[in-house]
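Novice: For reference, the structure I am asking about is given below.
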Amino acid sequence: MEVHVCSVGTSLLKNSLDDDNVRKEIERLGLKDWDRLKFDDDRQNRIKENFDSLRKMLLKFIRSKGRRASAELDSLFSTFEKLKHNKSEIYVFLYSTNTSNSQLAGEVIRDYLIEEGIRSELVTVKTISSEENFYEGIVDLFDKVIYRILKFKEQDNEVYINATPGLKPESIFLTLAGLLAGADLIYYKYQEFNDVVILPSPPITIRPKYLDWLIRFAISGYTLSEKRAEELGIPVRLLEAKMLVERKGEDAYRLKDWVRKLLGIYLPIGAQNKYYRVIVEGEGERTFDNEVEAYNYMESKRKEGKNVRVEVPDRVYFLGL
């Protein structure tokens, strides 16, 4: 099976405005620039309220225009032809953001592909709307897209990433992470000369020394004190400079969530640390494999007036007096 992974932008919405009937309806709904709406624009709700009628209208538009209706369809069908892929062997894995305009475009494109005899699936990922939630969006991309690429490869499918549509920061990250996950080919359709270009898609991996440090970190606990990291030979300050770990409190470091997801490509399920570590100021640390025992010990030290830090498999707590 040839799996094409493709993000969904809003070119369909923009192009549909060239149709007089569509444009009049969109203007009537007060959605003139509906392809450029921000995630928090109140008009997203208007799209949601009229979702079914808009979906039917756009599907009719696509049927009349075919692949020219959107960047997704144009690049996909051009690549099917260039690579001589048979419809019966194609599976298109689409992903849109969780905004109403992107979801609308995604559903219509998926439905059209199915009408054309091409198996297709659509998933929704979180919108990246600011620097603050960038990494949250990347984590969601791992959960819903990158791990699916891994699964497709485990099932001996060929995986092709369409880098043409969608938002560029996510497309760049998807391309890199997709290659790490074993994607076979990256392609892009240049509108300037109306042709699909197969991009260099070398097998890539994390530098061995960084991978060793990160795996050692993950197996030892997703949060480590600086002292413990030094004992393990992990240069946490270098990893912090590379934005792979983040500082928690004065002397603790934690793997960033997206790095934990990235390590899922390399670590088997269950390889992460499951211990509970309690660090008491002035007394060192103790490790427990039972949450109740760790909690009881922590409480006893806290009642003694000690500052306590508790590290559990996926987070860290600081408890004062």
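A Cβ is built for glycine as well, from the same backbone N, Cα and C atoms used for every other residue.
Nothing has been swapped: the model has the original residues at all the noted spots.
Below are the features listed in Swiss-Prot for this protein:
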MUTAGEN   SER11 to Ala  32-fold decrease in kcat for degradation of cA4
MUTAGEN   LYS168 to Ala  No degradation of cA4
Novice: Can you give me the Cα-Cα distance between LYS168 (mutagenesis position) and SER11 (mutagenesis position) in Å, rounded to a whole number?
Specialist: 14
Novice: Go through SER11, LYS168, our mutagenesis positions, and report the one whose Cβ sees the most other Cβ atoms within 10 Å.
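Specialist: Most Cβ neighbours within 10 Å: SER11.
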Novice: Could you check what DSSP calls SER11 (mutagenesis position) once collapsed to helix, strand or coil?
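Specialist: Helix, per DSSP.
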